[in-house]
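Trainee: Would you mind keeping the following structure in view while I ask a few things?
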Amino acid sequence: MQPKVPLGSRKQKPCSDMGDVQRAARSRGSLSAHMLLLLLASITMLLCARGAHGRPTEEDEELVLPSLERAPGHDSTTTRLRLDAFGQQLHLKLQPDSGFLAPGFTLQTVGRSPGSEAQHLDPTGDLAHCFYSGTVNGDPGSAAALSLCEGVRGAFYLQGEEFFIQPAPGVATERLAPAVPEEESSARPQFHILRRRRRGSGGAKCGVMDDETLPTSDSRPESQNTRNQWPVRDPTPQDAGKPSGPGSIRKKRFVSSPRYVETMLVADQSMADFHGSGLKHYLLTLFSVAARFYKHPSIRNSISLVVVKILVIYEEQKGPEVTSNAALTLRNFCSWQKQHNSPSDRDPEHYDTAILFTRQDLCGSHTCDTLGMADVGTVCDPSRSCSVIEDDGLQAAFTTAHELGHVFNMPHDDAKHCASLNGVSGDSHLMASMLSSLDHSQPWSPCSAYMVTSFLDNGHGECLMDKPQNPIKLPSDLPGTLYDANRQCQFTFGEESKHCPDAASTCTTLWCTGTSGGLLVCQTKHFPWADGTSCGEGKWCVSGKCVNKTDMKHFATPVHGSWGPWGPWGDCSRTCGGGVQYTMRECDNPVPKNGGKYCEGKRVRYRSCNIEDCPDNNGKTFREEQCEAHNEFSKASFGNEPTVEWTPKYAGVSPKDRCKLTCEAKGIGYFFVLQPKVVDGTPCSPDSTSVCVQGQCVKAGCDRIIDSKKKFDKCGVCGGNGSTCKKMSGIVTSTRPGYHDIVTIPAGATNIEVKHRNQRGSRNNGSFLAIRAADGTYILNGNFTLSTLEQDLTYKGTVLRYSGSSAALERIRSFSPLKEPLTIQVLMVGHALRPKIKFTYFMKKKTESFNAIPTFSEWVIEEWGECSKTCGSGWQRRVVQCRDINGHPASECAKEVKPASTRPCADLPCPHWQVGDWSPCSKTCGKGYKKRTLKCVSHDGGVLSNESCDPLKKPKHYIDFCTLTQCS
């Protein structure tokens, strides 16, 4: 049990545990239980917008008799609810609001239930008419989310206080006549428990740890200790709004697009037993609170939380195994929930994330202070987009929003990576690991907004682009109008707990009664009263403040956001050589509020800058400089090498990773990603003029201008027509052993290509290409040492790509003018066959003395397309066209210098099936069976998943009959 504290003091507990709540098992009708589940989800959203994930609070409660009436005339959709409590009148003005429910959402049960196995609820009837939202005492800062079916349930917020209302249980309930027309209700009025709660300092813990860095989104952490890893570089304020980290390439970047998080809510048996018939309503109320939080403009994105399915587990053996081990429970739930999800995103019941609510006290690795747990950055991973929430009352709404934040790749606000963005206000936002008080004007921190924007901009939220077909409508009533302060205390501290009135903490902190050593004490978990909780005559709590209900119109009407003007262009990422600069605009003209839509469209624009050539830096490329910058930080030794010298690695790097700073340890062969992104403006690869922008490769011309169409001609002239150079070529054969010169290529040569084709069907014929520098040193295959794999050779600012000596077509190519002369050689070893080596390159023509202006045509090429295969032997194609000086089609181009339109690629062998030896026969006589292992292996012998191998080539006979001898 949670220790109690004396009256007047405040109990603070870390965010992951809200205390041991008395488990009251109650058996009620299943439909009502499911309604409470829906209401809980609705309240989750409202409270998340007002507070934090699992904060201790102070509460008091009162028995009230709600007065409900419909507005006459044209405003017939408006419902007014009056509550007299805590020495004040609370007037709730409510409008129907079931927008968080999918129109055709499915409610399912697992195991024993009083009703049918699955219910498909019509959103226009059944549940949808139950839910309302609105304001309290007209206060524009207030909010309410209520259900008016089977009594009043829900929460509302007024002037820093949260109010929770629900029907009074047992003998405390007396039914009277309601103030509604008889045709609308045949029931009599019912006493309700109204709880009022204020928030204090302190908080509970989330199960996500911040002591390590976060991996890329496609990593798969298996334990809590690796769940919250982060990229190497810290985000900086000027990076706000820009994507960071690796990810799939998106066609539209820096664009604000509407996202829809289709959600399945799951309640285990402990939830069904505790909440009984009110379960579904309770869950939807929580979720509606969370949904409103994700509509706040401080998140800087258009994110809509919707419920498409609710599943209640009535027999725990048929659900996921739920234990006090939060990490294990999360793993079990993630594995279990996948079986209930349709693989097709077009299925109306397909969900993007699943949330398990349980009354089980969750524990972390050291303490039981865990209120929730989720993996980080997994929203579109069907196997890991899930979270576990410990239900400790309506404050579980905060936990829900917080854990969903982790699923959206948000770290805790006090993580070191957020320090430069959040400043000193890291404990006043939803993603605070220990929330003391919520900044209602900005519930999401700058770091949270930056991280979710980066996450979505880098293509990790593509599954959220489809608008749900049949979302479940969420209740619009404020939670405080559904669950009073007393009921809120019962949710948190047990059925015997009541609200402790405290005028100083009205709306800010909910205090509740308890006993310690036989004495009556007040205790709190420092959560505010639920929005909609009455805080005086005509007033209610909204966002921790007690406000007039008459001000409802100021915050009940949604205001849609609109883009403001573009800001000034920022600093250029490079001082020369072609950098990138940005301009941004904000959704602040006006800022969306009251659930209004966030702006859609491009939020960031970028352009090229400082495109002039850089001064010669010993012939080093810009990527070389970035790799070498890590030399002084790399003191670890590899083998006998005293230190590490880093050089760029291009060969073997996946196209999607070209804009990571992948560097190779010189002379060793190890390579690492030293930075998740190169500096903006860095060329993507030596054979392309495209440049990197925020970790993604974008097209640029040879003039270093983004979106320019200019290309280098064969002479290496940007935008040239190929008329300023001439082709030099030759074919050489040799039979003598040792090293022999083929050709010395002078400085200034462009488009160098040397080909050495081995005999058909042979990987090598005893002859290999080599390169010697002008000073006599070898930069390739010298001293009878061969490089068998594809690699890039960086020499004096020139990058040469070598195919590797084991390739069927041994080849050397260049992509920029040669800075110094190089000699191409052939190495003959053993009884080598006579090699045939062909070379071509282009040299600048000498200046002519006459003034004739000839008509020129040239071959114009486009960039290489994708390889036809990822392994084995594939091909790449590109468009090669003959055009005149004006860019029009022509036919005068010399065919002998026509660039190739195809080239081989993907030389690495494909994964293949490998069978093991047969096992002994299962019988020593007569007909038995034998079997052998089957596995998928890579070209280097590593074991892969079976999906990596060709299923059409899978051996069929890895089990067979056998007969050693006939039985006598």
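The backbone N, Cα and C atoms fix where each Cβ goes, glycine too.
This is the feature table in Swiss-Prot:
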BINDING   Cys206, His402, His406, His412  Zn(2+) binding site
MUTAGEN   Glu403 to Gln  Loss of activity
ACT_SITE  Glu403  active site
DOMAIN    477-559  domain 'Disintegrin'
DOMAIN    855-911  domain 'TSP type-1 2'
Trainee: Helix, strand, coil: count each for the residues of the domain 'TSP type-1 2' (855-911), based on DSSP.
Mentor: 3 helix, 19 strand, 35 coil
Trainee: Looking only at Cβ atoms, how many others are within 10 Å of the one on Glu403 (mutagenesis position)?
Mentor: 28
Trainee: Please report the DSSP secondary structure of His406 (Zn(2+) binding site), reduced to three states.
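Mentor: In three-state terms, His406 (Zn(2+) binding site) counts as helix.
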Trainee: Roughly where does the domain 'Disintegrin' (477-559) sit in mean pLDDT, to the nearest integer?
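Mentor: Mean pLDDT across the domain 'Disintegrin' (477-559) comes out at 84.
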Trainee: Let me know how many other Cβ atoms fall within 10 Å of the Cβ of His412 (Zn(2+) binding site).
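Mentor: Its Cβ has 27 other Cβ atoms within 10 Å.
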Trainee: If one measures from the C-alpha of His412 (Zn(2+) binding site) to the C-alpha of Glu403 (mutagenesis position), what distance in angstrom results, rounded to a whole number?
Mentor: 10
Trainee: For His402, His406, listed as binding-site residues, tell me which one has the smallest number of other Cβ atoms within 10 Å.
Mentor: His406
Trainee: Could you say whether, by DSSP, His412 (Zn(2+) binding site) belongs to a helix, a strand or a coil region?
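Mentor: For His412 (Zn(2+) binding site) - judged by DSSP and reduced to three states - the answer is coil.
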